[in-house]
Amino acid sequence: MRFAIVVTGPAYGTQQASSAFQFAQALIADGHELSSVFFYREGVYNANQLTSPASDEFDLVRAWQQLNAQHGVALNICVAAALRRGVVDETEAGRLGLASSNLQQGFTLSGLGALAEASLTCDRVVQF
């Protein structure tokens, strides 16, 4: 079965993102296809490369990045939500005159069209 996941919670402070990550791992382990994860609202904080958890805490931002690298799962970030929350790639940083970017490698700024496409091409969309 083909799945897409929508994450609306930040990497830390709520259970949404970590539950979504565990669900993603379980899907892959059970042989399902996870085509994409779409980060929306506060979920865009999962793509902030400046997140720095304590050494004894799980690094969820890097875990999402590894999921992308190992399994080819698309990690799409809502561009409007990201810009409102200060998560930008190099292109947007330059366009907005910002000193630097902070989008973690493996994540892609995209519009709601990416979510719509995932919804149309998947058997199930699960929101956290």
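Just so it is clear, glycine is given a Cβ too, placed from its N, Cα and C backbone atoms.
Nothing has been swapped: the model has the original residues at all the noted spots.
CYS78 to Ser appears in Swiss-Prot as a published mutagenesis result, with the remark: Loss of activity. For the recorded site, CYS78 (mutagenesis position), the DSSP three-state label reads strand.
Per Swiss-Prot, the feature active site, cysteine persulfide intermediate maps to CYS78. When other Cβ atoms within 10 Å of the Cβ of CYS78 (mutagenesis position) are tallied across all protein chains shown, the result is 24.
Secondary structure from DSSP puts CYS122 (mutagenesis position) in coil. For the mutagenesis experiment CYS122 to Ser, the note given by Swiss-Prot reads: Reduced activity.
The number of other Cβ atoms within 10 Å of the Cβ belonging to CYS122 (mutagenesis position), over all protein chains shown, comes to 18.
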